[in-house]
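Worksheet for the structure shown next.
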Amino acid sequence: SADVAGAVIDGAGLGFDVLKTVLEALGNVKRKIAVGIDNESGKTWTAMNTYFRSGTSDIVLPHKVAHGKALLYNGQKNRGPVATGVVGVIAYSMSDGNTLAVLFSVPYDYNWYSNWWNVRVYKGQKRADQRMYEELYYHRSPFRGDNGWHSRGLGYGLKSRGFMNSSGHAILEIHVTKA
């Protein structure tokens, strides 16, 4: 099946079943995430980078994501007996010259933290880094991973709709569409 992290699939095929398949491929890991981002923006996206605040991925970001396609990606806590989650930001350059950034946060300790996610368009090309992480996590009204759908205008003629569950085995599904 092509429903593996690092693949690009038809956007219409993105859903919970696909993301569960991506998640299960990570095996028995306490904190992990499957990410699916559907490109209905009318633009082509080119991978820039992933910045991990904690955790890692063995997957290379899909390089090109055409309009009508969706990228699949995953992340997991660092291997070994370390008390970390998987927290990071994905950055894609869009064919209009701007950057699509997606934050995901799956904490280790649910007594203190919750799942969070965010999506934003930055003017110009910006690689994901610590500053972008801090802005998306602390200052740009992130959404809680609360098992519900959330929508937001992104500017630049775009809007987003996304869902994240509250589990340590997290799924994050985002659709970026024309406004």
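Using N, Cα and C of the backbone, Cβ positions are placed for all residues, glycine too.
Worth saying up front: this structure is predicted, and the values here are computed from it rather than measured.
One mutagenesis experiment catalogued in Swiss-Prot, Val8 to Cys, is accompanied by this note: In V8C/K69C; loss of ability to form stable pores after addition of a new disulfide bond; when associated with C-69. Annotation of the published mutagenesis Phe16 to Ala, Gly or Pro in Swiss-Prot: Loss of pore formation ability in cholesterol-rich membranes, but no change in pore formation on membranes with low cholesterol content; the original residue is retained in the structure shown. Taken from Swiss-Prot, the feature N-acetyl-D-glucosamine 6-sulfate binding site applies to Tyr51, Arg53, Tyr138. In Swiss-Prot, the entry for mutagenesis Val60 to Glu states: V60E/W149A; decrease in hemolytic activity, suggesting that this mutant forms functional but structurally weak pores; when associated with A-149. The structure shown retains the original residue. Listed in Swiss-Prot as a mutagenesis experiment, Lys69 to Cys is described as follows: In V8C/K69C; loss of ability to form stable pores after addition of a new disulfide bond; when associated with C-8. For Trp112 to Arg, Swiss-Prot lists a mutagenesis experiment annotated as follows: In W112R/W116F; loss of ability to bind membranes; when associated with F-116. The N-(acyl)-sphingosylphosphocholine 5 binding site annotation in Swiss-Prot covers Ser114, Arg144. Swiss-Prot gives this note for the published mutagenesis Trp116 to Phe: In W112R/W116F; loss of ability to bind membranes; when associated with R-112. Taken from Swiss-Prot, the feature N-(acyl)-sphingosylphosphocholine 3 binding site covers Trp116, Tyr137. Marked as N-(acyl)-sphingosylphosphocholine 4 binding site by Swiss-Prot: Tyr133, Tyr138. For the mutagenesis experiment Trp149 to Ala, the note given by Swiss-Prot reads: In V60E/W149A; decrease in hemolytic activity, suggesting that this mutant forms functional but structurally weak pores; when associated with E-60.
Sequence features annotated in Swiss-Prot and their locations in the structure.
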| residue | record | DSSP (3 states) |
| --- | --- | --- |
| Val8 | mutagenesis position | strand |
| Tyr51 | N-acetyl-D-glucosamine 6-sulfate binding site | strand |
| Lys69 | mutagenesis position | strand |
| Trp112 | mutagenesis position | coil |
| Tyr137 | N-(acyl)-sphingosylphosphocholine 3 binding site | helix |
| Arg144 | N-(acyl)-sphingosylphosphocholine 5 binding site | strand |
Starting from the Cβ centroid of Tyr51, Arg53, Tyr138, the recorded N-acetyl-D-glucosamine 6-sulfate site, name every other residue in that chain with its Cβ within 8 Å, sequence order please.
Val87, Gly88, Val89, Leu103, Gln130, Met132, Tyr133, Glu134, Leu136, Tyr137
Pick out which of the recorded positions Arg53, Lys69, Arg144 has the most other Cβ atoms within 10 Å of its own Cβ.
Lys69
At the level of the C-alpha atoms, what whole-angstrom distance separates Val60 (mutagenesis position) and Val8 (mutagenesis position)?
12
Fill in the CA-CA distance, Val8 (mutagenesis position) to Arg144 (N-(acyl)-sphingosylphosphocholine 5 binding site), as an integer in Å.
26
Looking at the recorded positions Phe16, Trp116, Arg144, whose Cα is closest in space to that of Tyr137 (N-(acyl)-sphingosylphosphocholine 3 binding site)?
Trp116
Greatest CA-CA distance (Å) over the residues Tyr51, Arg53, Tyr138 that the record ties to N-acetyl-D-glucosamine 6-sulfate?
16
Whole-number Å value for how far Lys69 (mutagenesis position) lies from Trp149 (mutagenesis position) (Cα to Cα):
20
Do you know offhand how many angstrom separate Lys69 (mutagenesis position) and Tyr138 (N-acetyl-D-glucosamine 6-sulfate binding site) by C-alpha?
30
Nearest to Trp112 (mutagenesis position) in three-dimensional space, by Cα, is which of the binding-site residues Tyr51, Tyr133, Arg144?
Arg144
Sparsest-packed of the listed recorded positions (Trp112, Trp116, Tyr133) - C-beta count within 10 angstroms:
Trp112
Listed recorded positions (Ser114, Tyr137, Tyr138, Trp149), ranked by Cβ neighbours within 10 Å, top entry:
Tyr137
Check the Cα-Cα distances from Tyr51 (N-acetyl-D-glucosamine 6-sulfate binding site) to the recorded positions Phe16, Tyr133, Arg144 and tell me which is shortest.
Tyr133
